[in-house]
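These come from Swiss-Prot:
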MUTAGEN   Thr139 to Val  Loss of phosphorylation by CaMK2 and, therefore, inhibition of channel activity in response to ethanol
DOMAIN    395-537  domain 'RCK N-terminal 1'
BINDING   Glu427, Gln450, Glu452  Mg(2+) binding site
DOMAIN    769-913  domain 'RCK N-terminal 2'
BINDING   Gln942, Asp945, Asp948, Asp950  Ca(2+) binding site
MUTAGEN   Ser1151 to Ala  Induces a stimulation by PKA instead of PKG; when associated with A-1154
MUTAGEN   Ser1154 to Ala  Induces a stimulation by PKA instead of PKG; when associated with A-1151
Amino acid sequence: MANGGGGGGGGGGGSSLRMSSNIHANHLSLDASSSSSSSSSSSSSSSSVHEPKMDALIIPVTMEVPCDSRGQRMWWAFLASSMVTFFGGLFIILLWRTLKYLWTVCCHCGGKTKEAQKINNGSSQADGTLKPVDEKEETVAAEVGWMTSVKDWAGVMISAQTLTGRVLVVLVFALSIGALVIYFIDSSNPIESCQNFYKDFTLQIDMAFNVFFLLYFGLRFIAANDKLWFWLEVNSVVDFFTVPPVFVSVYLNRSWLGLRFLRALRLIQFSEILQFLNILKTSNSIKLVNLLSIFISTWLTAAGFIHLVENSGDPWENFQNNQALTYWECVYLLMVTMSTVGYGDVYAKTTLGRLFMVFFILGGLAMFASYVPEIIELIGNRKKYGGSYSAVSGRKHIVVCGHITLESVSNFLKDFLHKDRDDVNVEIVFLHNISPNLELEALFKRHFTQVEFYQGSVLNPHDLARVKIESADACLILANKYCADPDAEDASNIMRVISIKNYHPKIRIITQMLQYHNKAHLLNIPSWNWKEGDDAICLAELKLGFIAQSCLAQGLSTMLANLFSMRSFIKIEEDTWQKYYLEGVSNEMYTEYLSSAFVGLSFPTVCELCFVKLKLLMIAIEYKSANRESRILINPGNHLKIQEGTLGFFIASDAKEVKRAFFYCKACHDDITDPKRIKKCGCKRLEDEQPSTLSPKKKQRNGGMRNSPSSSPKLMRHDPLLIPGNDQIDNMDSNVKKYDSTGMFHWCAPKEIEKVILTRSEAAMTVLSGHVVVCIFGDVSSALIGLRNLVMPLRASNFHYHELKHIVFVGSIEYLKREWETLHNFPKVSILPGTPLSRADLRAVNINLCDMCVILSANQNNIDDTSLQDKECILASLNIKSMQFDDSIGVLQANSQGFTPPGMDRSSPDNSPVHGMLRQPSITTGVNIPIITELVNDTNVQFLDQDDDDDPDTELYLTQPFACGTAFAVSVLDSLMSATYFNDNILTLIRTLVTGGATPELEALIAEENALRGGYSTPQTLANRDRCRVAQLALLDGPFADLGDGGCYGDLFCKALKTYNMLCFGIYRLRDAHLSTPSQCTKRYVITNPPYEFELVPTDLIFCLMQFDHNAGQSRASLSHSSHSSQSSSKKSSSVHSIPSTANRQNRPKSRESRDKQKYVQEERL
């Protein structure tokens, strides 16, 4: 055996731990024939001369081990044990297969003869059955069954599908690594050395390991289906060359390092072991571990072979050409060889080593060139946004998922993290299955203190656990508003809700929905509970609701959109329309509990005090009934008295301003004129806040809104006319259904679509006026936009029947047939088949006499180029604006008599009617036609007005069409996600304002039947009509004309509130009203919540919340025309509102209801 440092017995270049002296001294001690000193010297001298030759034959020994005194090498015995075991077993398996094959061939012919004989014997039987098998066959069957049972048992023992199997597999792998570690320790010893089994601790451990390997090998052999292939497996070969040498080592009392390095091949199974332990779950991690384990095991195994041959030498050279290399030097040599660097400091000297290196370079280089780059790529591409969220103590977090893009995230963060929200202590965790691009990543980095991103899917419970969804304050799901298939997008978001609710049913979810009819599917989720904060923001419902309200009060869509969006105040010194518009844009909607100083006061009184004293505009309160169910009452009137713990809804520019309503104290603040000085005083009633009354916040979160304070406000109604009296009920025809079952909307029996279709000539003969024209682009394949959401607010029951504006749809009849199922229960709806681009169709519906023209498109999402998504709407808008008309409105107005409120004389300037929409004397050009156009792409707003100077990069809310209320984009609804999270009643308030009275109960009914159900007029349903509505108050004439010319807005606010219970909240002003020279421009813009001292002009229109008028049950307008006189009368009068006169309520004629019914019957056919 070659020793270290060039000797024959050393291994690894170091001296043996089991030698008492150096090899030369051991050789001298074994020479028993030399006893004299001279002979000893001669012998020593002789041995020194021949040391290189004799050293190769010497085996290092110790005095305690009775080893071969001649130093004979026994490596061949260890190798022979492995070879005999391998080839012997292989020979036995092949011999068994050969004998089995011959037996099968020999018995095949005999089997055919016996089978034919059995068939013949069986056919000769009378009953036709075969004879039973003989006893020998039964014995064979029993033996086969016993063998199969043993085989199945062995298979179960080693299968990873059972706990025992997994334990065995893991244990075998662990012991294999242990045996490899022992090899690493022994590699510092000589390749072959004498050892005593009873005194060598490492040999005993190695022996125990290999006994276990032998037992496991037996189990694998029994369980193997194909013994031959099992015998040739890598793991079997490893056992052949590592297990038998250990037993030989015990027998010979010597050790040979040999092929024990093959245990490194067990590392290939490392990924399987980690999968058994449920550590590796992703494909990338499994692939990475596979590549690493194959690379490392091949590397260590090859290093072990080089270590063996280089320290031993070539056999045909009598082991004289060996060199002392440690195992780790061989590992280094193999690495520089695989990488083709080859420094030359370490190299192979033996022929076997060099021959192995030749073949290893070919395979190793290929493996290095393919495996290493792939490993680096997998490590580099590991989920940068993996890991788990670590919750911060005392800080809430929300999870945002769904449609995560640069646009959606930037819009969300802009509103959620707005500086006006001074109480935001919420961390935002985004979860998406696609890693962010560079722009989105940069956005996250800019908000790194409050934003974190994790890559994953909410459909995966493991990812939900990573973001701590169970401890999250809420989960927000964003929708792709520009997707080609809205129903598919809604289905995806519904699945996300199902997955999240299945993981944690109590989590609060706020999701965006595109289609109104898909909201019904959310009600099927058992844990979905809107009372606990779950909300679905339907973009189609709100978008069309906003547009519908603009049909009643032009510009309202812009005002409402700005109210729930967080906008910073932009100060402009120049006296331009932008100055006043931006001052109103900075106002938002806030909530705050009212001070106890307001207890016992009526709503108008508190509203006036807040506006005059606190500089706050309160528009609604939260009312909780006796059964603790909350309702939001918008401008409820003077019959309601404020109680302790009432929650108010305010329009203000800052959250700090709203706190004045909570801090106000009559004793301390009554004489204060500067509202900024109203702060928390030292009164005991403010210091001793009730625990149930939540801390004042501008955006009260879930529990504060849904859970009632200590006491609830009670409705104290003193007006008997709020609910119809017995005389009214007697005059009602209980068999006529005029309203739906909830009493919130006007209703009629379902009509066939053919009955409402007008030809162009019929439409021209019907002199329509004061109506709403809806230009709709769509075809048979377009996605439905839900026109019901546009019609419902225009059919709210707080309008009298004669006040309803007739709705005329102009568009493809194929598309409208698909929408008609949801529209056939609404009265005063007509359809003109055609196209909005046809001027003939537009003239047929008298578009120049309409109160509003709405332009919608259902084909917006089928175009890849976003700039072309709005091409149809833009073309239609420009087409209408370029039309010219005759001065025909004067003829119509000469035959019409506007509606005069009871007790008012139209001839008196002070008693002029309050108009809903102020009409121009005549419309001769399409530019003056009121139009609202829906846009998908915000940047396309620049094409609507050719005379504006808006920059293409200007934000939508700063553009002139949006400020004037002539354009609306669904993107403005993104702010509702943040607003709803901070205050879930904000969404309820917005929906109450824009949908005309849609409630969760009504949604459940529509989900059940997909249509409104008619109901009889009962006191309960008629009471639902008593709710305020939005209108526009004209200052050109009427009871407020004196304030229109230079008066203060605050005086108008107080007068309207005291006299008519009307709540003013904005101005719709001509764009050039601030100019000293008259202008022909008829464009108007929105001013939200102007200050008290704001100066009015006569042409202003005032946005107001008007009370329901019980005295306006009959239309007094009549408009004669050729064939549809009653229909046209209703159209013209639909644009006229009245102020309720409390002095004349008691003098209402009892026959009013009967006249109402007659008129209803006349127009029912429409």
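A Cβ is built for glycine as well, from the same backbone N, Cα and C atoms used for every other residue.
If you look for the noted substitutions, you won't find them, since the model keeps the original residues.
Distribution of Swiss-Prot features across the structure.
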{"residue": "Glu427", "record": "Mg(2+) binding site", "Cβ within 10 Å": "18"}
{"residue": "Gln450", "record": "Mg(2+) binding site", "Cβ within 10 Å": "15"}
{"residue": "Glu452", "record": "Mg(2+) binding site", "Cβ within 10 Å": "19"}
{"residue": "Gln942", "record": "Ca(2+) binding site", "Cβ within 10 Å": "18"}
{"residue": "Asp945", "record": "Ca(2+) binding site", "Cβ within 10 Å": "20"}
| Output field, Mg(2+) shell: CB within 8 Å of site CB centroid, site Glu427, Gln450, Glu452 dropped | His397, Val426, Ile428, Val429, His447, Phe448, Thr449, Val451
| said: Suppose you look only at the domain 'RCK N-terminal 1' (395-537); what would the mean pLDDT be? | reply: 91
| request: Can you grab the distance from Glu427 (Mg(2+) binding site) over to Gln942 (Ca(2+) binding site)? Cα atoms, rounded to a whole Å. | output: 37
| query | Per DSSP, what is the residue tally for the domain 'RCK N-terminal 1' (395-537) in helix, strand and coil? | reply | 57 helix, 32 strand, 54 coil
| said: Return only the integer: C-alpha distance in Å from Glu452 (Mg(2+) binding site) to Gln942 (Ca(2+) binding site). | reply: 36
| Secondary-structure category, per DSSP, in which Gln942 (Ca(2+) binding site) falls | helix
